[in-house]
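Undergrad: One structure follows; several queries about it will come next.
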Amino acid sequence: MMGRNDDAFHPLLHSTPESSVKIPVPLVSVGRESSQSKGNMKTAILIWLTLQNSIHTLLIRYSRAREVDAMFVSTVAVWLTEVIKCFICLFLVAQEETPRRFIHALRTQILEQPYDTLKVCIPAMIYIVQNNLFYVAASHLDAATFMITSQLKIFTAAIFTVIILRRSLNRTQWFALAVLFVGVSLVQLQGTKAKESSGESPFVGFVAVVVACCLSGFAGIYFEKILKGSAPVSLWMRNVQMAVFSIPASFSAIYMQDSKTVNEYGLLYGFDSIVWLTVLWYGVGGLSVAVCIKYADNIAKNFATSVAIILSTIGSIFLFDFIPSFTFLLGASLVIFSIFLYSSHQSMVAALGRLRGEIPSTKEAFCL
């Protein structure tokens with residue numbers, strides 16, 4: 001039993017006058033509050049990821065498929081998205097530092113380390129091309145097909161993981177990738193049978209998604225290699241470094257692709273509340289990876305993706321008169337199944353790593 005002096009150093013232990021029994025009531029209360037707080041946070045993140053994935057898909061499709069007098073220029077939307085992301089990241093970096101240290105951090109980590117900043121040039125450029133391709137895909141595919149087909153990024157990320165990072169996949173993961181490929185193919189069958197109307201081409205949309213997913217897979221794995229092989233820099237600062245290249249590159253793409261329209265009507269031609277909402281949602285959603293890293297595990301991420309696929313399908317039915325066929329529903333089910341199957345091995349490895357006190361890899365942390 002502890003002596004009187006020892007008790008003085010344990011304020012959480014309550015001793016009654018009648019007995020020397022210590023009752024750690026406050027400790028239990030604190031533990032319950034902490035557990036409840038974590039549970040509430042995970043629930044909030046789960047809801048956010050689900051809404052972000054589904055609403056983003058429906059918004060980008062609706063902004064491109066609706067009938068309007070003036071259609072906005074997608075390259076301008078991509079550029080504004082990069083600007084918004086940069087300002088958000090600068091704000092978050094500034095919140096972590098005093099104004100003086102904030103300016104010092106920008107100078108030392110961007111200007112005084114040009115080689116380190118130059119490393120993110122490749123993924124920054126790739127993400128610009130990828131985002132432009134996603135707008136092309138959204139112009140030719142319904143929201144549900146677009147959402148499901150874009151899950152090919154899991155397949156491409158896995159392939160580049162084997163090629164670039166020299167990691168091996170087990171049989172379960174290879175089987176999951178095969179199921180994913182079959183599921184996407186079945187979903188695309190409905191798209192190829194659909195009538196091409198209003199200048200839409202499901203084949204063009206599918207090719208755009210496939211190329212975008214290949215670029216996304218390569219950029220994600222390349223970015224992981226940068227993070228693991230470079231000096232420690234916060235994720236927000238890395239995004240600021242990428243903005244150094246992505247903002248001028250995306251602005252150049254405007255005049256390379258849509259100079260005639262922009263020169264005649266201006267940058268904000270066709271922009272209305274729906275377009276601005278799409279751009280803002282795209283910008284905030286692009287930073288959701290940081291939320292995944294800090295709070296969400298693979299199970300939460302995959303559940304959010306699966307529910308988002310279902311919500312996107314339901315939204316497409318009501319907003320775009322989309323009628324899913326049996327092959328579409330079968331393909332969607334296979335895609336959802338493959339997502340959980342592929343990550344089940346990763347979740348197990350991550351759990352073992354935590355038990356051993358290891359740091360999870362960026363591949364586990366990033367929402368690929």
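Keep in mind that glycine also has a Cβ here, set from the backbone N, Cα and C atoms.
Quantities reported herein were computed from a predicted structural model and do not represent experimental measurements.
For the mutagenesis experiment R100 to K, the note given by Swiss-Prot reads: In e2797; no obvious morphological defects, but in combination with RNAi-mediated knockdown of nstp-4, has misshapen gonad arms and accumulation of oocytes. What Swiss-Prot says about the mutagenesis result for G285 to E is this: In e2680; resistant to infection by M.nematophilum and prevents biofilm formation by Y.pseudotuberculosis.
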Undergrad: Any same-chain residues 6+ apart from R100 (mutagenesis position) with CB under 8 Å of its CB? Would you list them in sequence order, or say none?
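TA: Those within reach of R100 (mutagenesis position), by Cβ under 8 Å and sequence separation of 6 or more, number none.
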Undergrad: Would you mind checking how many other C-beta atoms are within 10 angstroms of the C-beta on G285 (mutagenesis position)?
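TA: Looking across every protein chain shown, the total is 20.
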Undergrad: Give the three-state DSSP assignment (helix, strand or coil) for G285 (mutagenesis position).
TA: helix
